[in-house]
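The next block holds one structure in the form of structure tokens; read it before the comments.
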Amino acid sequence: MMKISFIIATLNSGGAERALVTLANALCKEHEVSIIKFHAGESFYKLENEVKVTSLEQFRFDTLYHKIASRFKKFFALRKALKESKSDVFISFLDTTNIACIAAKIGLKTPLIISEHSNEAYLKPKIWRFLRRVSYPFCDALSVLGSSDKVYYERFVKRVKLLLNPCHFSDEISFDSSFEKENLVLFIGRLDHNKNPVMFLKAIAHLDKNLQENYKFVIAGDGQLRQELEYKVKSLGIKVDFLGRVENVKALYEKAKVLCLCSFVEGLPTVLIESLYFEVCRISSSYYNGAKDLIKDNHDGLLVGCDDEIALAKKLELVLNDENFRKELVNNAKQRCKDFEISHIKEEWLKLIAEVKNA
């Protein structure tokens, strides 16, 4: 039995958080698993009782002085937590947390695996890109989600492993499950610029009026653009239901016929994986830089240009008007399910942990 500590900023409703919780829940059956997080608050996703969660001490950030002082305090609190955990391996998630862990681990012998969950281009501030470039060579291993990211990081990181996110539904849904589908089209994700939900709304406005009337269009997620998007729905004269953050997305997948992803940049979008298990047809933007890792266009899903609402509307009309074609796409997509099974991904992680421990 090993002691494994995960480190992450929060356990909110993001895809990286979902992946961490799924992996922690799988590993805790055979190992002692803990999660160290920077911020207070409960996990959005259900954790097994065996997983121990601790939050670093919280500090003030209300003035410039406190912002600066608190960052130093947070760093030393992280280092203390790492030392006291007496872990066999550390696994950190997301870029800024990775950088902090590399610095906080200096002098400690415990190996550190860092995990990237966005495309390398997503980190925009130059200072953070610089810190990533100079710090990442000091990790013991780096896991990435896309083939293009693996090529990029191998230029300066000694051990880079392509590890897909596990789908927590893989233990719940059998391969031959069938679902009672409704005329439902989904958008699931944060309501921010990168997820580009306005593209979804504009595409709906371009659909044939009969399709607009006969289908229900739903956005599950919340974020800074919600009010702006609600105004946009009114100005376009369309009907869209805003559900906010949804804990039980399974119920939506079971009913939905189509899922749309409109992002500019992604790592390995959770929604494109989860939808495989529920016979939901996937239409995705050709986001930078890994859409083709998950979708073979016109075979197991459909790809459209980034921010091209006209193309999205045409692809939507294609599958909404041709149920046989939609079913062909989802049946082909189901062949990918085995790639994301929890048991398979867990074993891949254990192999990587063994590598860094024995290095």
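All positions are counted from 1 along the displayed chain.
Every residue, even glycine, has its Cβ placed from backbone N, Cα and C.
Cβ neighbours within 10 Å of E17 (mutagenesis position), excluding its own Cβ and spanning all shown chains: 22. Annotation comment: Swiss-Prot describes E17, R71, F72, K73, K74, R190 as substrate binding site, evidence class a curator's inference.
Just so you know, the Cβ of T270 (mutagenesis position) picks up 24 other Cβ atoms within 10 Å once every protein chain is counted. According to Swiss-Prot, the feature UDP-N-acetyl-alpha-D-galactosamine binding site maps to Y45, H117, R190, K195, V246, E266, G267, L268, P269, T270, V271, L272, I273, E274, an assignment based on experimental evidence.
According to Swiss-Prot, the mutagenesis experiment E17 to A carries the annotation: Complete loss of catalytic activity.
In Swiss-Prot, the entry for mutagenesis E42 to A states: No effect. The structure shown retains the original residue. Taking Cβ-Cβ distances under 8 Å and a sequence gap of 6 or more within the same chain, the neighbours of E42 (mutagenesis position) are L11. Following the DSSP three-state reduction, the secondary structure of E42 (mutagenesis position) is coil.
Swiss-Prot lists E50 to A among its mutagenesis entries, and the accompanying note reads: No effect. Cβ neighbours of E50 (mutagenesis position) (same chain, under 8 Å, six or more residues apart in sequence): C28, K29, V33.
Among the sequence features in Swiss-Prot, the mutagenesis site K67 to A is noted as follows: 3-fold decrease in the turnover rate. Markedly accumulates the penta-LLO intermediate (Und-PP-BacGalNAc4). 1000-fold decrease in the turnover rate; when associated with A-71 and A-74. Taken residue by residue with DSSP, K67 (mutagenesis position) is part of a helix. Around the Cβ of K67 (mutagenesis position), 12 further Cβ atoms fall within 10 Å across all displayed protein chains.
Counting every protein chain shown, 12 other Cβ atoms lie within 10 Å of the Cβ of R71 (mutagenesis position). Record note (Swiss-Prot), mutagenesis R71 to A: 6-fold decrease in the turnover rate. Slightly accumulates the tetra-LLO intermediate (Und-PP-BacGalNAc3). 1000-fold decrease in the turnover rate; when associated with A-67 and A-74. The unchanged residue is displayed.
K74 to A appears in Swiss-Prot as a published mutagenesis result, with the remark: 10-fold decrease in the turnover rate. Accumulates the tri-LLO substrate (Und-PP-BacGalNAc2). 1000-fold decrease in the turnover rate; when associated with A-67 and A-71. Under a cutoff of 8 A between CB atoms, and with a sequence separation of 6+ in the same chain, the neighbours of K74 (mutagenesis position) are F38, L56, E57, F59.
Annotation of the mutagenesis experiment E172 to A in Swiss-Prot: No effect. For the recorded site, E172 (mutagenesis position), the DSSP three-state label reads coil. Using a 10 Å radius centred on the Cβ of E172 (mutagenesis position) and all shown protein chains, the other Cβ atoms total 11.
Note on K195 (mutagenesis position): other Cβ atoms within 10 Å of its Cβ, all shown chains, come to 25. In Swiss-Prot, a published mutagenesis experiment is listed as K195 to A, annotated Abolishes catalytic activity.
Where Swiss-Prot documents E266 to A as a mutagenesis experiment, the accompanying text is: Abolishes catalytic activity. Secondary structure at E266 (mutagenesis position), taken from DSSP and collapsed to helix, strand or coil, is coil.
Here Swiss-Prot notes a mutagenesis experiment, T270 to A, with the remark: 5-fold decrease in the turnover rate.
Spanning the listed substrate site, residues E17, R71, F72, K73, K74, R190 have a farthest Cα to Cα distance of 30 Å.
Ranked by Cα separation from E172 (mutagenesis position), the binding-site residues F72, P269, V271, I273 are led by I273. Cα separation, R71 (mutagenesis position) to R190 (substrate binding site), rounded: 27 Å. DSSP assigns I273 (UDP-N-acetyl-alpha-D-galactosamine binding site) to a helix. Each of the binding-site residues Y45, F72 was scored by how many other Cβ atoms lie within 10 Å of its Cβ, and the smallest score goes to F72. Among the residues Y45, H117, R190, K195, V246, E266, G267, L268, P269, T270, V271, L272, I273, E274 said to bind UDP-N-acetyl-alpha-D-galactosamine, no two Cα atoms are farther apart than 21 Å. Separating the Cα atoms of T270 (mutagenesis position) and E17 (mutagenesis position) is a whole-number distance of 10 Å.
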